[in-house]
Amino acid sequence: MSRFLIYFLPFFIYSGNVLSKTSCLMATGVLKCPTDPEAVKKVHIDLWDEDSLPLESDDLMGRTWSDRNGNFQVTGCASDFGPINTPDPYLYIQHNCPHRDSNATNPIQIDVIPLFLPSIVRLGNVYLDRYLEDY
């Protein structure tokens, strides 16, 4: 058994690096909260790679906080197994902007178009007081 590991362990390590693809992404945007304009300051924003395979969890690609005007820029890299399998990025935004109807605050998840560097994903205005079920 130990001989097997000695001979084949380097192969498995090498093949994992060869068969995975690393991609990096940058996303920018401006957070808006019409119900409380001050709530766009220092908002926690995570960039995640969704892994839908069984026994895999999503990977944190990057993290940032918005500035006092709600501007943010988040960058990160992720690797997915397979030469044609690219990361599936999304933003997870934890905020304190009250919903325009109910005053509740819920985190927002936004799928990001997988445009990898050198391209930049420009999200424009991201309204924190509206949710998908509003539309």
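Our numbering is plain: 1 for the first residue shown, then up by one each step along the chain.
Placed from the backbone N, Cα and C atoms, the Cβ positions cover glycine too.
Don't expect the noted substitutions in this model, because it carries the original residues.
Keep in mind that what you see is a predicted model, and the values were worked out from it rather than measured.
The Cβ neighbour count for Asp80 (mutagenesis position), using a 10 Å radius over every protein chain in view, is 21. According to Swiss-Prot, the mutagenesis experiment Asp80 to Ala carries this note: Loss of function of engulfment of apoptotic cells. Decreased membrane labeling and phosphatidylserine binding and failure to rescue the engulment defect of the deletion mutant tm2078.
DSSP gives Arg100 (mutagenesis position) a coil state; it is part of no helix or strand. Other C-beta atoms found within 10 angstroms of the C-beta of Arg100 (mutagenesis position) number 15, with every protein chain shown included. Experimental mutagenesis is annotated in Swiss-Prot for Arg100 to Ala, with the remark: Partial loss of ability to recognize apoptotic cells. Partial rescue of the engulfment defect of the deletion mutant tm2078. Retains phosphatidylserine binding specificity; when associated with A-101.
In Swiss-Prot, a published mutagenesis experiment is listed as Ile113 to Arg, annotated Fails to rescue the decreased clustering of ced-1 around apoptotic cells in the embryos of the deletion mutant tm2078; when associated with K-132. Non-local neighbourhood of Ile113 (mutagenesis position): Val121, each in the same chain, at least six residues away, with C-beta under 8 Å from its C-beta. A coil conformation is recorded for Ile113 (mutagenesis position) in the three-state DSSP classification, outside any helix or strand.
Among the mutagenesis entries in Swiss-Prot is Leu132 to Lys, noted as: Fails to rescue decreased clustering of ced-1 around apoptotic cells in the embryos of the deletion mutant tm2078; when associated with R-113.
Between the CA atoms of Asp80 (mutagenesis position) and Arg100 (mutagenesis position) there is a gap of 38 Å, rounded to the nearest whole number.
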